[in-house]
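Take a look at the structure below.
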Amino acid sequence: MAQEYTVEQLNHGRKVYDFMRWDYWAFGISGLLLIAAIVIMGVRGFNWGLDFTGGTVIEITLEKPAEIDVMRDALQKAGFEEPMLQNFGSSHDIMVRMPPAEGETGGQVLGSQVLKVINESTNQNAAVKRIEFVGPSVGADLAQTGAMALMAALLSILVYVGFRFEWRLAAGVVIALAHDVIITLGILSLFHIEIDLTIVASLMSVIGYSLNDSIVVSDRIRENFRKIRRGTPYEIFNVSLTQTLHRTLITSGTTLMVILMLYLFGGPVLEGFSLTMLIGVSIGTASSIYVASALALKLGMKREHMLQQKVEKEGADQPSILP
């Protein structure tokens, strides 16, 4: 008669959380969120920023540093819609981005009007350094390039994880990453948050962060499949997730605190980036457990899939952790 064991014995006597017990609930919630995100994106679309729609960029040199918020408020009160201001180079140089102006003459007129408002609001004699018009065609190219970059990243991850681990884990990881990006985009669309190049950068960062979480869990699953001889795949997945839970919570918690500080104190320039990261990291932390891992288990992940493809003598591999 085979010796009975408890799942805690597989984890050296420590408590094991039954994560996989809630896999169908997790799949259901994730599925509803994905459908909702896709519908929202289809109905509301995106609030594309000047990086994608085109616009006028005006570089202005100030006599002395001035508050960005003061100049932005003055421009809005003067009737300019959605002006984007940021320092570049030094505290005396600012860049103003405005919606498209018709032709070169329109850009020059717009530059003069913006300069007048800034001079009046700061009580100084600033000068226009450069005026540049970015056409909609350039913005469309940027949008296409950004989408291709996201797709290339997901494809590269699929190839790497499939080679490094196993295709079932690779499928779970890539689906989880796509899940994170789609839901994040759905939330951005829902709240009509402006999509610019910093948002694309934050989405790439979310993919990288979520991938790191999933790789850590996948590596522990592979290690435990080789070390733990008596556990079922269900038990080994739960043991692996329990063992990496502390690391996941600490890493995600500290990361979210830093991003929250960026959101609260980073100003309008970093607001979209930090908000996207807050949403994506939160979703990615959950998906690394309840999408990537649970999906790999549902795809039939077994011990033999993780072991080296060679004939080994019984007991020649790492010894069981059970007596």
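Along the chain as shown, residues are numbered 1 onward.
Cβ atoms here come from the backbone N, Cα and C positions, even for glycine.
Original residues only.
Source: prediction; values computed, not measured.
In this structure, D213 (mutagenesis position) is part of a helix by DSSP. Quoted from Swiss-Prot, the note attached to the mutagenesis of D213 to M states: Abolishes protein translocation.
Classification of R247 (mutagenesis position) by DSSP places it within a helix. Record note (Swiss-Prot) on the mutagenesis of R247 to M: Abolishes protein translocation.
Listed mutagenesis positions: D213, R247. The one with the lowest count of other Cβ atoms within 10 Å of its Cβ is R247.
Across the structure, R247 (mutagenesis position) and D213 (mutagenesis position) are spaced 9 Å apart at their Cα atoms.
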